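Before any comments, here is the structure.
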Amino acid sequence: MEAVLNELVSVEDLLKFEKKFQSEKAAGSVSKSTQFEYAWCLVRSKYNDDIRKGIVLLEELLPKGSKEEQRDYVFYLAVGNYRLKEYEKALKYVRGLLQTEPQNNQAKELERLIDKAMKKDGLVGMAIVGGMALGVAGLAGLIGLAVSKSKS
């Protein structure tokens, strides 16, 4: 599962599917499969703007798809949001998938990895806030020391 989350699309694939998508769009109608393939590539990009664009395309597809297609759309919506560190949204999608398919092992593993990332980022966030608080307290102490010495 971690391989799926960390996999990057090749530039060649991204360009190939973008060209196909743009060609169909210019002709007036993009097929669901073409839109999904392009979105799937975008979600695996190393650029956050591409990932966001892929998420938008997947969200557009969601109401149009069959049950099987929706499962894929929701899964990659969770993956895209995970890659953007939008863990709450990623969890929303993966838990929705687990409601309809409680035995889906891929979704269970993705949920576990999202929870793990949230805990890790939460701890890192707390450490940063704690470090900033110590820095402010230290600075206040130095200012207090300087003021008391200047009065002496």
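A Cβ is built for glycine as well, from the same backbone N, Cα and C atoms used for every other residue.
None of the noted substitutions appears here; every position holds its original residue.
Pulled from Swiss-Prot, these are the features on record:
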- L14 to P: Approximately 40% of cells display fragmented mitochondria (MUTAGEN)
- L42 to P: Less than 15% of cells display fragmented mitochondria (MUTAGEN)
- L58 to P: Less than 15% of cells display fragmented mitochondria (MUTAGEN)
- L77 to P: Less than 15% of cells display fragmented mitochondria. Shows greatly reduced binding to DNM1L (MUTAGEN)
- L91 to P: Less than 15% of cells display fragmented mitochondria. Shows greatly reduced binding to DNM1L (MUTAGEN)
- L110 to P: Approximately 40% of cells display fragmented mitochondria. No change in binding to DNM1L (MUTAGEN)
- K149 to A: Protein localizes to both mitochondrion and endoplasmic reticulum. Protein localizes to endoplasmic reticulum only; when associated with A-151 (MUTAGEN)
- K151 to A: Protein localizes to both mitochondrion and endoplasmic reticulum. Protein localizes to endoplasmic reticulum only; when associated with A-149 (MUTAGEN)
Fill in the blank from the handout: mutagenesis positions L42, L58, L77, L91 vs L14 (mutagenesis position), shortest C-alpha separation belongs to L42
Exercise for the section: Sorry to bug you, but what's the C-alpha spacing from L42 (mutagenesis position) to L91 (mutagenesis position), rounded to the closest Å? Expected result: 20
Completion exercise
Sparsest Cβ environment (other Cβ within 10 Å) among mutagenesis positions L58, L91 belongs to L91
Exercise for the section: Calculate the distance in Å between the alpha carbons (Cα) of L58 (mutagenesis position) and L110 (mutagenesis position), and round it to a whole number. Expected result: 18
Fill in the blank from the handout: Cβ-Cβ distance under 8 Å, sequence separation of 6 or more, same chain as L42 (mutagenesis position); the residues meeting this, in order, are V9, L14, D50, I51, K53, G54, L57
Exercise for the section: Count the Cβ atoms, other than its own, that fall within 10 Å of the Cβ of L110 (mutagenesis position), considering every protein chain shown. Expected result: 25
Exercise for the section: Indicate whether L110 (mutagenesis position) is helix, strand or coil by DSSP. Expected result: helix
Practice task
Report the member of L14, L77 (the mutagenesis positions) whose C-beta atom has the most other C-beta atoms within 10 angstroms.
Solution key: L77
Fill in the blank from the handout: DSSP, reduced to three states, assigns L42 (mutagenesis position) to helix
Practice task
Give me the Cα-Cα distance between L77 (mutagenesis position) and L110 (mutagenesis position), rounded to a whole Å.
Solution key: 12
